[in-house]
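Participant: Pasting in a structure now, in structure tokens, and then I'll have a few things to ask.
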Amino acid sequence: MDTSRLGVLLSLPVLLQLATGGSSPRSGVLLRGCPTHCHCEPDGRMLLRVDCSDLGLSELPSNLSVFTSYLDLSMNNISQLLPNPLPSLRFLEELRLAGNALTYIPKGAFTGLYSLKVLMLQNNQLRHVPTEALQNLRSLQSLRLDANHISYVPPSCFSGLHSLRHLWLDDNALTEIPVQAFRSLSALQAMTLALNKIHHIPDYAFGNLSSLVVLHLHNNRIHSLGKKCFDGLHSLETLDLNYNNLDEFPTAIRTLSNLKELGFHSNNIRSIPEKAFVGNPSLITIHFYDNPIQFVGRSAFQHLPELRTLTLNGASQITEFPDLTGTANLESLTLTGAQISSLPQTVCNQLPNLQVLDLSYNLLEDLPSFSVCQKLQKIDLRHNEIYEIKVDTFQQLLSLRSLNLAWNKIAIIHPNAFSTLPSLIKLDLSSNLLSSFPITGLHGLTHLKLTGNHALQSLISSENFPELKVIEMPYAYQCCAFGVCENAYKISNQWNKGDNSSMDDLHKKDAGMFQAQDERDLEDFLLDFEEDLKALHSVQCSPSPGPFKPCEHLLDGWLIRIGVWTIAVLALTCNALVTSTVFRSPLYISPIKLLIGVIAAVNMLTGVSSAVLAGVDAFTFGSFARHGAWWENGVGCHVIGFLSIFASESSVFLLTLAALERGFSVKYSAKFETKAPFSSLKVIILLCALLALTMAAVPLLGGSKYGASPLCLPLPFGEPSTMGYMVALILLNSLCFLMMTIAYTKLYCNLDKGDLENIWDCSMVKHIALLLFTNCILNCPVAFLSFSSLINLTFISPEVIKFILLVVVPLPACLNPLLYILFNPHFKEDLVSLRKQTYVWTRSKHPSLMSINSDDVEKQSCDSTQALVTFTSSSITYDLPPSSVPSPAYPVTESCHLSSVAFVPCL
């Protein structure tokens, strides 16, 4: 008689007594058999579950109940098992010894376990399968030997395991298939040999496993298969050969007539032959992506009526769409990363049941009509070369829910291309060439992506998308129709609609509100009100508007607006006045005057930039969102940004040159040396202009973009390239201010005490010092802003940053000429000379007036000339032309006490 049956028969009296006796087994025998520190609980009326896991045990507990059906000894320190350690556990069905330190299991270790069905020995240190310990466990159904160090499987180790259904041998060190050991496992249904070091599968390796349904061989080193290696696997439905080193298509699968799921992705297979799956008509799913496939036979996937999923990723050499005749039940088709340039017009006739189509990362240029694919729910065509979407491309796809057309070259979409897609909720058209967007038939969209279409600058009304939840637009201004600003505006209008009505109307509205509130419950009223508010804020739109992407006004706040207008007016008028007095004056232009005139000219460009921004703000007042994208991408914004940076940098460079010129002039005058030629100064001015042009051209060359914001200025935050550019500008300007400070400090220190009054009373020296001080002070907040952004200091609000960029940065452009006009006497002299010259020019245009009294006119002319020319014993160094420089008998740096002199001959 079978020993297992004998054990059960011997235990029947005890079971009958427990079942019919008055005392409860839970309170009697069962609980008395629970080892110390273990957790025990009843398993039905007569059996016990014992959990002794993770207790640090080094040996098996000895006082186990005979009625134990489940014993968990995993995660302990058990290193060995003695023969017959659990002799009385005839009812034990599951034994867990995982996560211990077992290196060897002796014969008889599981003797007496007649009912054992599940044995877990994973995560130990076994180097081979126990030769005799597992034999004759006739009830065993599941055996786990994974995550050990097994490199050898004895031929007879599984003999007697007639009930074994599941065998885990994965994550070991096997180098070959243990063919002899598997011959006794005729009832085996699932086996995994994954994560080993198997190189080859010989013929008839699984010849006696006729009941095997699932076989996992992934993550090995298999490079070859015997042509008959799968013979005998008549019931196999799942075969996993993924992540191996196969070089050729596994033609041995043709004998697997019941195969339903096949995976051999991530190998080195380069071709799939014609009629590759002719012997596998039951295939439902095939995964063979991430293979360097160069050739696929056109008939490779024909006549697979049960195939539901076909996935081929990374087949970079496929140029033709496969012929899928007879594979009419395909539901999911993925062919990505290939070079397919066209689709057959009959693709939907072959695949009428297709639900998911993924042809991303191909070279498709033109699309056929998918109208026959009535069951399509998802289409992914991103990263192709599609140029146009015709009216019939997606016509009558009533089940289509997701359509991805991103990263193509789509420039034309027929107005009714999406008009017959009632189920469409997700549409991705990002990174195309769209300049317009059709809205017909898209009222059910919940997700819409249009980002990257830089030519799409028009606003899209939120009323056309009542169900929309997430939208991505090319420009932040287009989110104003969906954002908080617009919602708040609507709410404000609703609450303020009756502000101008009469008191009687207000009382009527209040009465109506309270009457409606009385007619229904107050809580329902409040809930409805909250839902209305949430509905207004339900759409998530990106990129979101903000201070640098405004919805209504380019210059938010009247403080900034008035500041920009003031700077524009003062910079234009004052710099124009200074430039006119310097360059149109009949008096001789000294080097320092030339520099002041050039500085005024470049400062005028800053005034032009501020004036243009103020004009754009006025033109788009209250509706900047309608024009924001046009302004950012227009030539005007880039020109204004270029002029702003050029003018700012030129002003700093020229001011540095002026400070150095003053220092050199004092040095040469003190040493009775000849000054540098006037032409050299002009060359240096030209070099400063070229350097400023170079700095201003960097954003146009890709370092950053002037059109990144409507302010047309590189912002001191955001992309690293933009931040680096701004920091470079600040460092360069700081270096210039340092040079100016050193030059003037050296000038002061090198003067004798008696010369101080003469030098510091000179108007031009003091004027440059004043410019140095004001410009340096105004440069500090800009420098602080740039460096704080560099180290991620976020305590500065965007409004403050905007004020600094629009008001503080261009402020020197209007202060520089004002300081010259108000505090420099040379301006008054030049202005008087200009007025006299203008007067003479005007009189010369009217000869009748000149002939009234010619004698008086001649006398006035001579008097004027004599008034301009003053002979003195002091020599003038810089206010005379080079040809009239006298000998330096009395060297003076500049005309500190005398006016500028010009020699004009008397008429």
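Placed from the backbone N, Cα and C atoms, the Cβ positions cover glycine too.
Those substitutions? Not in this structure, it's all original residues.
According to Swiss-Prot, the protein has these features:
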type	residues	note
DOMAIN	25-66	domain 'LRRNT'
MUTAGEN	D146 to F	Abolishes activation of Wnt signaling
MUTAGEN	A190 to D	Abolishes activation of Wnt signaling
MUTAGEN	S861 to A	Impaired internalization to the trans-Golgi network; when associated with A-864
MUTAGEN	S864 to A	Impaired internalization to the trans-Golgi network; when associated with A-861
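I'd like these features described in context: how deep, what's nearby, how far apart.
Facilitator: Taken together, the residues of the domain 'LRRNT' (25-66) have an average pLDDT of 83.
Within its own chain, D146 (mutagenesis position) has Q122, N123, W168, L169, D170, D171, N172, T192 as residues 6 or more apart in sequence whose C-beta sits under 8 angstroms from its own.
The Cβ of A190 (mutagenesis position) has 16 neighbouring Cβ atoms from other residues within 10 Å, across all protein chains displayed. DSSP assigns A190 (mutagenesis position) to a strand.
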Participant: Can you tell me how the residues of the domain 'LRRNT' (25-66) break down into helix, strand and coil by DSSP?
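Facilitator: The composition, in the requested order, is 7 helix, 10 strand, 25 coil.
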